[in-house]
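K.L.:
Among the mutagenesis entries in Swiss-Prot is PHE34 to Ala, noted as: 4-fold lower activity than wild-type. Positions annotated as substrate binding site by Swiss-Prot, on the basis of similarity to another entry: LYS37, VAL38, ARG39, HIS103, ARG104, LYS119, LYS126, ARG127, GLU128. According to Swiss-Prot, the mutagenesis experiment ARG39 to Ala carries this note: 24-fold lower activity than wild-type. Experimental mutagenesis at this site is recorded by Swiss-Prot as MET115 to Ala, annotated: 4-fold lower activity than wild-type. Quoted from Swiss-Prot, the note on the mutagenesis of LYS119 to Ala is: No activity. Quoted from Swiss-Prot, the note attached to the mutagenesis of LYS126 to Ala states: 58-fold lower activity than wild-type. Accumulates large quantities of reaction intermediate. Recorded in Swiss-Prot as a mutagenesis result, GLU128 to Lys carries the remark: 17-fold lower activity than wild-type. Under its mutagenesis entries, Swiss-Prot includes ARG140 to Ala with the note: 2-fold lower activity than wild-type.
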Amino acid sequence: MAETKIVVGPQPFSVGEEYPWLAERDEDGAVVTFTGKVRNHNLGDSVNALTLEHYPGMTEKALAEIVDEARNRWPLGRVTVIHRIGELWPGDEIVFVGVTSAHRSSAFEAGQFIMDYLKTRAPFWKREATPEGDRWVEARESDQQAAKRW
C-alpha cells in the first residue's frame with residue numbers, strides 16, 4: 001500500500017526520525033532521501049537569513065499533486081515531503097524528500113522529479129536577508145530546465 005506524508009510548517013525536522021518510517025516496509029529495497037539546507041551565499045552575496053512564505057492549503061495540495069504524479073510514473077512505496085516556512089538561518093534544513101521503491105532507479109528518479117517539480121510548481125516564496133538589504137529570490141532558469149526534462 002502506498003503511503004504519503006506531507007508537512008509544511010516552521011518546525012525543524014530530523015532526518016534520523018524520518019528515515020525509520022520510510023525504511024520499515026520489507027517490500028521496498030530502496031530508500032532515497034534528499035535534504036536541502038540554507039546556504040550562506042547566493043548570487044555572489046552573503047545571506048544572513050532566509051524567510052520562506054507559502055500559500056496555506058494550496059501549497060499542500062500542490063505537493064500532493066506532485067507526489068501523485070510521481071506515483072503515476074514510478075512504482076513507489078512511501079513518500080515523505082517536508083518543507084519548512086518562516087525565518088531560517090544558514091545551515092538550517094529547509095526541505096526533506098524521502099522516497100521508497102522496490103528498486104533504486106525508481107526511487108532515485110522519483111526523488112529528483114519531486115524536487116524538480118517542488119522547485120517550480122509549489123507556491124513558496126523566498127526572501128533573503130543580505131548585508132545590502134532584503135530581496136526576493138526569483139525563480140531560476142536552471143530549475144525550469146530541470147523540470148522540463150520530465
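Cβ from N, Cα, C; glycine included.
No substitution from the list is modelled in this structure, which keeps its original residues.
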K.L.:
What are the sequence-distant neighbours of PHE34 (mutagenesis position), meaning same chain, six or more residues apart, C-beta distance under 8 angstroms?
P.N.:
VAL95, PHE96, VAL97, GLY98, GLY111, MET115
K.L.:
Say you check the Cα of LYS119 (mutagenesis position) against those of the recorded positions LYS37, ARG39, ARG104, GLU128, ARG140; which is nearest?
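P.N.:
Result for LYS119 (mutagenesis position): the nearest of the recorded positions is ARG140.
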K.L.:
According to DSSP, folded down to helix, strand and coil, what is ARG39 (mutagenesis position)?
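P.N.:
ARG39 (mutagenesis position) sits in coil per DSSP, no helix or strand.
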K.L.:
Please report the distance from the Cα of ARG140 (mutagenesis position) to the Cα of LYS126 (mutagenesis position), rounded to the nearest angstrom.
P.N.:
12
K.L.:
When DSSP states are folded down to helix, strand and coil, where does ARG140 (mutagenesis position) land?
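P.N.:
Once the DSSP labels are grouped into three classes, ARG140 (mutagenesis position) ends up as coil.
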K.L.:
Long-range neighbours only, meaning 6 or more apart in sequence with Cβ under 8 Å: which ones does GLU128 (mutagenesis position) have?
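P.N.:
In sequence order, ASN42, ASP45, VAL47, ALA49, LEU50, ASP134, ARG135, TRP136, VAL137 meet the Cβ cut-off.
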K.L.:
Pick from ARG39, LYS119: which of these mutagenesis positions has the biggest number of other Cβ atoms within 10 Å of its Cβ?
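P.N.:
Going through ARG39, LYS119 one by one, the largest Cβ count within 10 Å is at LYS119.
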K.L.:
Given the mutagenesis positions LYS126, ARG140, which one's Cβ is surrounded by the fewest other Cβ atoms within 10 Å?
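P.N.:
Relative to the other mutagenesis positions in LYS126, ARG140, ARG140 has the fewest Cβ atoms within 10 Å.
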K.L.:
So, in DSSP terms, is LYS126 (mutagenesis position) helix, strand, or coil?
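P.N.:
DSSP assigns LYS126 (mutagenesis position) to strand.
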K.L.:
What is the maximum Cα to Cα distance, in Å and rounded to a whole number, among the residues LYS37, VAL38, ARG39, HIS103, ARG104, LYS119, LYS126, ARG127, GLU128 annotated as binding substrate?
P.N.:
38
